[in-house]
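For reference, Swiss-Prot has these:
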- LYS6, LEU7, GLY8, GLY9, SER10, GLY56, ASP180, GLY217, LYS221: ATP binding site (BINDING)
- GLY55, HIS60, GLY159: substrate binding site (BINDING)
- HIS60 to Gln: Nearly abolishes enzyme activity (MUTAGEN)
- ILE86 to Ala: Confers activity with farnesyl phosphate; when associated with A-83 and A-156 (MUTAGEN)
- ILE156 to Gly: Confers low activity with farnesyl phosphate (MUTAGEN)
- ILE156 to Ala: Confers activity with farnesyl phosphate; when associated with A-83 and A-86 (MUTAGEN)
Amino acid sequence: MLTILKLGGSILSDKNVPYSIKWDNLERIAMEIKNALDYYKNQNKEIKLILVHGGGAFGHPVAKKYLKIEDGKKIFINMEKGFWEIQRAMRRFNNIIIDTLQSYDIPAVSIQPSSFVVFGDKLIFDTSAIKEMLKRNLVPVIHGDIVIDDKNGYRIISGDDIVPYLANELKADLILYATDVDGVLIDNKPIKRIDKNNIYKILNYLSGSNSIDVTGGMKYKIDMIRKNKCRGFVFNGNKANNIYKALLGEVEGTEIDFSE
């Protein structure tokens, strides 16, 4: 079984405090991932795991230094230095996460998109190395990054850009979105399940003026699970044991199921 776990929201860092780390959360999440991997091993069950995280308090403040608005569009400037500096900030964040995972004996390995991802008419992402890592029971840890855009020079790709691409290319069985809310919220309450019977009602609600999409991309998350015809959860990664439960497919939150 291939599972993709996206760590997002304010789980790992505070975007309002540059270069901050929520150490208690990071340590807890590493422990829960380790416990889940041990569970599968003890049950003689196979799990292949990919972790994805965003820029957090590291990538965002640096990227802002090299962005300006011109004719209503965001463009990058001074990228002879900026590309390296954004790349370095993301690598620094990723290294902290990798080091913590490794301290719990999780075979985590870093994947830096800027070295092999190109954006043109579509995202071009060579997944051959990731496939080989998964065959060897390694845990690839991939992050949002600055990449080459063959039309516009440069582009930031987020964790939410990476997850659906990998899910489609690698045929993921389970997509997990660890956010800072309790699931897909309707009237401030998490809906238990989204499937073919209520998907359009939910999407219409999230498009309406009464909806507050606190994660900034809840519709996108739901739609990616639907398009990839798999099962997923949107849940609160700040709550103890939720990462562990999610990896076992039983977390409290919103279950989204379009598996066939």
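Heads up, the Cβ atoms here are built off N, Cα and C, so glycines get one too.
Those substitutions? Not in this structure, it's all original residues.
Sequence-distant contacts of ILE86 (mutagenesis position), defined as residues of its own chain at least six apart whose C-beta falls under 8 angstroms from its C-beta, comprise GLY59, VAL62, ALA63, TYR66, ASP145, ILE146, ILE156. For GLY55 (substrate binding site), the binding-site residues whose C-alpha atoms fall inside a 10 Å radius of its own C-alpha are GLY8, out of GLY8, ASP180, LYS221.
Sequence-distant contacts (6 or more apart, same chain, Cβ under 8 Å) of LYS6 (ATP binding site) comprise VAL52, HIS53, GLY159, ASP160, VAL163, ILE175, LEU176, TYR177, ALA178. Note: the substrate site is recorded as GLY55, HIS60, GLY159; in the same chain, HIS53, GLY54, GLY56, PHE58, GLY59, MET90, HIS143, GLY144, ILE156, SER158 also have Cβ atoms within 8 Å of that site's Cβ centroid.
Separation of the C-alpha atoms of ASP180 (ATP binding site) and HIS60 (mutagenesis position): 18 Å, rounded to the nearest whole number. Calculated from their C-alpha atoms, the gap between HIS60 (mutagenesis position) and SER10 (ATP binding site) amounts to 13 Å. Taken residue by residue with DSSP, HIS60 (mutagenesis position) is part of a helix.
The maximum pairwise C-alpha distance among GLY55, HIS60, GLY159, the residues recorded as binding substrate, is 13 Å.
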